[in-house]
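Inspection log for the structure reproduced underneath, given as structure tokens.
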Amino acid sequence: MMPDDNSNSSTQNSSALYKDLRKEYESLFTLKEDSGLEISPIFNVLPPKKDYPDYYAVIKNPVSFNTLKKRIPHYTDAQQFMNDVVQIPWNAKTYNTRDSGIYKYALVLEKYLKDTIYPNLKEKYPQLVYPDLGPLPDEPGYEEFQQKLREKAEEVARANAARAESSSSMNSTEAARRLRKTRTSVKRESEPGTDTNNDEDYEATDMDIDNPKDADFPDLIRKPLININPYTRKPLRDNRSTTPSHSGTPQPLGPRHRQVSRTQVKRGRPPIIDLPYIQRMKNVMKVLKKEVLDSGIGLTDLFERLPDRHRDANYYIMIANPISLQDINKKVKTRRYKTFQEFQNDFNLMLTNFRISHRGDPESIKISNILEKTFTSLARFELSKPDRSFIPEGELRYPLDEVIVNNISYHVGDWALLRNQNDPQKPIVGQIFRLWKTPDGKQWLNACWYYRPEQTVHRVDRLFYKNEVMKTGQYRDHLVSNLVGKCYVIHFTRYQRGNPDMKLEGPLFVCEFRYNESDKIFNKIRTWKACLPEEIRDLDEATIPVNGRKFFKYPSPIRHLLPANATPHDRVPEPTMGSPDAPPLVGAVYMRPKMQRDDLGEYATSDDCPRYIIRPNDSPEEGQVDIETGTITTNTPTANALPKTGYSSSKLSSLRYNRSSMSLENQNAIGQQQIPLSRVGSPGAGGPLTVQGLKQHQLQRLQQQQHQYQQQKRSQASRYNIPTIIDDLTSQASRGNLGNIMIDAASSFVLPISITKNVDVLQRTDLHSQTKRSGREEMFPWKKTKGEILWFRGPSVIVNERIINSGDPHLSLPLNRWFTTNKKRKLEYEEVEETMEDVTGKDKDDDGLEPDVENEKESLPGPFVLGLRPSAKFTAHRLSMLRPPSSSS
């Protein structure tokens, strides 16, 4: 009975501990600052690694409220919870400056922990102590405290090593198990997210359940097995840490070893390749973006973008050199600043422009002063740090804008073929993310790898496009001498609409999916720009439209590798690896049950398939086949051939198909009526020239001319029907970066191109009317810009302001209904004169009240229907009603 009693008691204690910790955890979300703003959103989640890589270089034990939520069920005593929760404000004060908002929030949280949570838990758990994490980096005694921690860690490492040596008599099974476990940890350490010497490579997560004992070493990385386990061998990465290694294995440190280790590093992100002054600028911008005002809005929100040139033309008359925070950030990312001082000058210019344009708004001026003070403090702090603190891997790397290999120039963002150590006939497809040079004169690049189908692990029934590649999460370093040549990878969504409008240097590959090597799964890429280097994300991708393009899909090139006894319940196999500097030698295939739903046409065994995909067993279609790209261009346009519109209807795609089939039928009918035209107008071969024969030939020639005239007339008429106009404009619009086409009603088409013929009168009239409303001074800066509005019956150019619809069904006709009727609707209306009541004939003492001017909005909405404005007569009438009665009357 005693064991059962002990077990029940332990369970009750665990349940009570969970309830107590959960209660204190939930109370954290009730904390507010003096102004009433909740502070929990600041500490709820860890900052993104992508945006704040330096955070994880400074903070060795990142903890958030979300971290506590996941760890509470695993705490065995209250001290573990206390160690973690105290770490949150300590981290915030370590990373942020003293005059920042987050530092103040951390003080509020720290005070609550000392005054409320700690006393509450102390009553129930008397052994609880408030952890002392030591001084902050800017406080005296910080270096001494860190040195003591390092010495303590070394003692623990030596003790673990001695304990491991004394346990050499353990059985072979246990030794093998521990060895496998250690190798797993070493592999994990060598993968992205664990090397503390690389800011970009450490990936923090709230999912880790760490050893509570690690809380005793707040400035040491969790998972310290890489240096203290007796079975650990040094990972392939060249760790240039100043802390000596305690491994018993000799570590080669020669140049050859450094080169091999660098190329074998599996990065999860491209490395930081910036000079110290650029990293200083990036740090300042990142901290500014997370600063929050007392009102809850971001400190930089008002400075992010410039005013709209059309809506606030006076701003560009007033400000000679407009610049926004977005412009500054773009110049920082593209390394256009050559010194930190240039960055400061632009920031001060932005503040000056803002104060000039908001000189009548004291609240905005106050915000600009706060921003200036914060910026000055951050800049001073960044400039005070030595340059060596910005060298992430212990070696200075000079960023390059260009490298030249075999007379071919390569830049960041270029697609390239890299030497494949496993198969020289299949170069690695990659995109260049970084270019740099080391002090020894060698030039390096970092590229994101794209796998070919035969290099992945996938289902045996999976289908692939011709020349398809999959994006991976591997960002590998290469010497520039590994460059073989150029290539180009196009996103599938863009390739559906047309061909890239550029000269291709090398083979063309198609990419639709991202491949996860750990889980062996394929995920469709929804946002292609997120996969590109930030230096080229804002560049336009010109496309030559191709309507009616469909894609052949082909079986897996390694389907023959499926074992004969394979079943749908087998484990997912592993690929066959070769050189660590290259993709797998060959992937693997496995079986799974048939997919009930296959929206993307990924598998040959599924029942459904998109119309733009042709699988191996599908019936062939008529069209122009391109064997090299694995595509076919049919006479039927696909739904993806048109650019995206603001108005979407389920009937539009079917209407396009109906229209195409109708046009084909008409063409066939016309073809059947055609008359043979050979030798018309001349006598038959070898026949005599008679009057009757001559008349017959003249009649045939007349019929031919009439037929040609009718055909020409039909052809001209077809150019003006609505579907043809839409198709033509679609082709023209897709050649430029003109944004989305917004279509609301058939009576107001919007064409994303400028009209250049027979519009002189319209342009002069339109400019004249706008000048009357806005004044010539406001019109001058933008009267000739692209997107000028022309109002007339029929298609028009880009609409920048929308007129309120009157609700007339003739003006609200849906676009699909307009296409179906294919007829112009006539507006039925009758002209009526404006009637006015006689104001002078009324009794002046009817009600003794002045007219209600505010109700005017209900009867005269603005902007007025179809651009109409009140007449001068009606305006005079309203003014007379508002005029006070004269004393003479």
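Keep in mind that glycine also has a Cβ here, set from the backbone N, Cα and C atoms.
Feature annotation from Swiss-Prot assigns domain 'Bromo 1' to 12-120; the stated evidence is sequence analysis.
Swiss-Prot lists 280-382 with the feature domain 'Bromo 2', giving sequence analysis as the kind of evidence.
Look at Swiss-Prot and you will find 408-526 tagged as domain 'BAH'.
For the mutagenesis result GLU468 to Lys, the note given in Swiss-Prot is In dpm3; defective in plasmid maintenance. The DSSP secondary structure for GLU468 (mutagenesis position) is strand.
In the three-state DSSP scheme, GLY601 (mutagenesis position) is classed as coil. Its own atom aside, the Cβ of GLY601 (mutagenesis position) has 19 Cβ atoms within 10 angstroms in the protein chains shown. For GLY601 to Glu, Swiss-Prot lists a mutagenesis experiment annotated as follows: In dpm18; defective in plasmid maintenance.
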Across the domain 'Bromo 2' (280-382), average pLDDT on the 0 to 100 scale: 91
Same chain, 6+ residues apart, C-beta under 8 Å of the C-beta of GLU468 (mutagenesis position), given in sequence order: ARG452, PRO453, PHE509, VAL510, CYS511, GLU512
